[in-house]
Amino acid sequence: MKLLKILSLVCLSISIGACAEHSMSRAKTSTIPQVNNSIIDQNVQALFNEISADAVFVTYDGQNIKKYGTHLDRAKTAYIPASTFKIANALIGLENHKATSTEIFKWDGKPRFFKAWDKDFTLGEAMQASTVPVYQELARRIGPSLMQSELQRIGYGNMQIGTEVDQFWLKGPLTITPIQEVKFVYDLAQGQLPFKPEVQQQVKEMLYVERRGENRLYAKSGWGMAVDPQVGWYVGFVEKADGQVVAFALNMQMKAGDDIALRKQLSLDVLDKLGVFHYL
């Protein structure tokens, strides 16, 4: 009888010890990602602290929305899309046969806002150079009625185009939030927008920026100069080697004279710190 009691006490002691060790192990493993995430957040925040601008950087991996920056409320605030609307414009135009991906849009010989725009472009080339007149011509071909119905069909932003079919994304009334932007480009990356698969693939290829290892970056910039305060965008997604897609949207207040390359550079720096698109 005494032997049974001794054995019972030994087993109980071992069981308690094992449970305590398991609890300590769980506590240790659960704190590691929290520390890492905290360090990552601090490193990203340091990037935004270096710039004197209201800004937010939003990421979306198909499940989670994350926000970084100096003014996180901008993530849910609507702004004109500026040239990031070229993505939707191209999708609508190609889907409705208003242009092809190989068509040459001829320059009319008149000086444009940037001298680099004074030449012929395909839609893809105009996407890369952000050539506004080419996409204004595409919008005029689409026309106000079709443009309005298409924006409603795909649920783009506030779906308002007003009376000027070649100005509404530059001056308003069309607006979109950074969260809406990341979800839109995420669906494009996955081929899940309500457009033909081949159309989505064509537009996706127009957005290609660079490759690092097996990871690929696709993006479009935007600068709304016709509104006050001015707004800057850098919107896109990274396709990682394992097939994961991470969409992102930088939205920031800008002013005349700001560095035109800041939006892209800041986005690349943030993506690097987040471990999404590392510098090699």
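Cβ atoms are placed via backbone N, Cα and C, with glycine included.
Swiss-Prot lists Ser83 with the feature active site, acyl-ester intermediate, giving experimental evidence as the kind of evidence. Marked as beta-lactam binding site by Swiss-Prot: Ser83, Lys86, Ser130, Ser221, Trp223, Arg263. Experimental mutagenesis at this site is recorded by Swiss-Prot as Ser83 to Ala, annotated: Reduces catalytic activity about 500-fold with respect to nitrocefin. Slightly reduces thermal stability. Quoted from Swiss-Prot for the published mutagenesis Phe113 to Ala: Reduces catalytic efficiency about 30-fold with respect to oxacillin, and about 5-fold with respect to penicillins and imipenem. Here the residue is the original one, but Swiss-Prot notes a mutagenesis experiment at this spot, Phe113 to Tyr: Similar catalytic efficiency to wild-type with respect to penicillins, oxacillin and imipenem. According to Swiss-Prot, the experimentally introduced change Phe114 to Ala is described as follows: Reduces catalytic efficiency about 70-fold with respect to oxacillin, but similar catalytic efficiency to wild-type with respect to penicillins and imipenem. Here the residue is the original one, while Swiss-Prot reports the published mutagenesis Phe114 to Ile with the comment Reduces catalytic efficiency about 300-fold with respect to oxacillin, and about 30-fold with respect to penicillins and imipenem. Annotation of the published mutagenesis Trp169 to Ala in Swiss-Prot: Reduces catalytic activity about 5-fold with respect to nitrocefin. Reduces thermal stability; the original residue is retained in the structure shown. Under mutagenesis, Swiss-Prot gives Met225 to Ala with this note: Similar catalytic efficiency to wild-type with respect to penicillins, oxacillin and imipenem. Annotation of the mutagenesis experiment Met225 to Thr in Swiss-Prot: Reduces catalytic efficiency about 100-fold with respect to oxacillin, and about 5-fold with respect to penicillins and imipenem.
Here the features listed in Swiss-Prot are placed on the structure.
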| residue | record | DSSP (3 states) |
| --- | --- | --- |
| Ser83 | mutagenesis position | helix |
| Phe113 | mutagenesis position | coil |
| Ser130 | beta-lactam binding site | coil |
| Trp169 | mutagenesis position | helix |
| Ser221 | beta-lactam binding site | strand |
| Arg263 | beta-lactam binding site | helix |
Where the distance is taken from Cα to Cα, which of the mutagenesis positions Ser83, Phe113, Phe114, Trp169, Met225 turns out closest to Ser130 (beta-lactam binding site)?
Ser83
Which of these mutagenesis positions has the least crowded Cβ, counting other Cβ atoms within 10 Å: Phe113, Trp169?
Phe113
Going by Cα-Cα distance, which of the mutagenesis positions (Ser83, Phe113, Phe114, Trp169) sits nearest to Ser221 (beta-lactam binding site)?
Ser83
Between Ser83 (mutagenesis position) and Trp223 (beta-lactam binding site), what is the CA-CA distance rounded to a whole number of Å?
7
Looking at the recorded positions Phe114, Trp223, which one has the fewest other Cβ atoms within 10 Å of its own Cβ?
Phe114
Between the mutagenesis positions Phe113, Phe114, Trp169, Met225, which lies closest to Arg263 (beta-lactam binding site), Cα to Cα?
Met225
Beyond the site residues Ser83, Lys86, Ser130, Ser221, Trp223, Arg263: chain residues whose C-beta lies within 8 Å of the centroid, for beta-lactam:
Ala82, Thr84, Lys220, Gly222, Trp233, Tyr234
Which listed residue (Lys86, Arg263) has most other Cβ within 10 Å, given these are binding-site residues:
Lys86
Cβ contacts of Met225 (mutagenesis position) (under 8 Å, same chain, 6 or more positions away):
Ala82, Ala256
Cβ atoms near Ser83 (mutagenesis position) (within 10 Å, other residues, all chains):
21
Rounded to the nearest angstrom, how far is the Cα of Lys86 (beta-lactam binding site) from the Cα of Phe114 (mutagenesis position)?
17
Can you tell me which of the recorded positions Lys86, Trp169, Trp223 is spatially closest to Phe113 (mutagenesis position)? Compare CA atoms only.
Trp223
Give me the Cα-Cα distance between Lys86 (beta-lactam binding site) and Trp169 (mutagenesis position), rounded to a whole Å.
9
Beta-lactam site span - longest C-alpha distance across Ser83, Lys86, Ser130, Ser221, Trp223, Arg263, in Å:
17
